[in-house]
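Annotated features in Swiss-Prot:
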ACT_SITE  Cys192  active site, S-palmitoyl cysteine intermediate
DOMAIN    162-212  domain 'DHHC'
MUTAGEN   Cys192 to Ser  Loss of function
Amino acid sequence: MGVCCPFLQPWDRARDQCLLNLPCLSDPVRRSSLLLKLALVALHLVFIGFLFLFDAEFIEKTKRDPWYMGCYILLFSATLLQYFVTSGSSPGYVVDAMRDVCEASAMYRNPSTTSIQHASRKSESVVVNVEGGSASCPRRPPTPWGKLVLDLYPPGTSIRNLTCGYCHVEQPPRTKHCHDCDRCVLQFDHHCVWLGTCIGQKNHSKFWWYICEETTLCIWTLIMYVDYLSNVAKPWWKNAIIILLLVILAISLIFVLLLLIFHSYLILTNQSTYELVRRRRIPYMRNIPGRVHPFSRGIRRNLYNVCCGNYNLDSLPTAFELEDRSRPYTCIDMLKCRCC
């Protein structure tokens with residue numbers, strides 16, 4: 001043991017220095033997320049690298065038609081770039097929206113109230129717990145955020161029933177607390193392990209573009225692999241490796257293609273994965289018929305809200321609106337673009 005210690009001490013010092021310079025490596029969750037990202041990038045490089053390594057005709061084709069490989073490399077780079085953009089994007093946290101509302105409301109208050117709020121904002125937990133806790137201080141009026149959230153629910157709703165039991169913030173409709181991020185997410189869809197972040201209101205469109213580019217890249221790469229196998233006979237071990245990669249690629253393509261179709265349907269109907277899967281467990285959606293999409297405003301407006309970044313909070317529809325949306329479409333409705 002005494003012989004190993006001199007060798008272990010430099011290693012421990014190097015490890016401590018690495019953790020000091022890279023704090024993300026000291027957190028097991030962030031470390032595993034970083035390793036998954038590196039594995040995904042490495043997998044992309046493996047698929048394109050084997051073609052360059054094994055297929056001499058592919059290299060010659062690249063020299064003859066540089067535009068072909070140029071377009072492929074452009075798509076390859078755009079896909080990885082979109083992956084990192086989506087991974088680093090915010091899904092739309094309630095605490096951020098609450099801070100924006102409180103700051104906008106503070107502009108219309110007198111200076112003394114504003115200074116008190118700025119002093120209390122130094123600790124986010126104080127702002128959320130003290131002002132939002134109407135149960136402990138019944139005489140204190142609700143915060144601007146609390147008023148905004150209450151307006152999104154039917155009259156008579158208690159603010160206590162809308163408060164998250166984990167981060168103690170008032171939740172608008174379509175909000176859920178993510179235990180991986182330890183925050184409440186607006187229009188929560190799901191927590192993506194491969195991206196290391198939640199998919200929510202503010203990055204659902206980025207996520208859709210990523211899986212769209214990934215699907216296109218998989219199809220293009222699959223075509224190149226099939227073209228490689230259809231050429232002149234090659235050594236069996238090369239064909240075995242290519243066939244193995246081709247099977248993995250085909251499985252990946254099926255997965256991302258189904259994911260693309262599924263999320264396209266969600267966007268067109270203004271739904272989320274959580275609302276679709278856990279519909280019966282959400283109190284305000286429990287009694288709504290399954291064929292009714294309570295937050296849908298028509299295909300055109302749903303697309304506009306997603307593509308143009310219209311991050312408005314959705315209010316619960318009234319009984320009249322639900323009845324109107326549950327009515328089946330007729331030919332006249334189609335001509336009037338009621339579905340849009």
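First residue shown is number 1, and so on along the chain.
Keep in mind that glycine also has a Cβ here, set from the backbone N, Cα and C atoms.
Here the original residues stay in place, and none of the substitutions has been built in.
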Are there residues of the same chain, six or more positions away from Cys192 (mutagenesis position), whose CB falls under 8 angstroms from its CB, and which are they? Cys198, Ile199, Phe207
Please report the DSSP secondary structure of Cys192 (mutagenesis position), reduced to three states. strand
Reported mean pLDDT - the domain 'DHHC' (162-212): 95
In DSSP terms, the domain 'DHHC' (162-212) comprises 10 helix, 14 strand, 27 coil
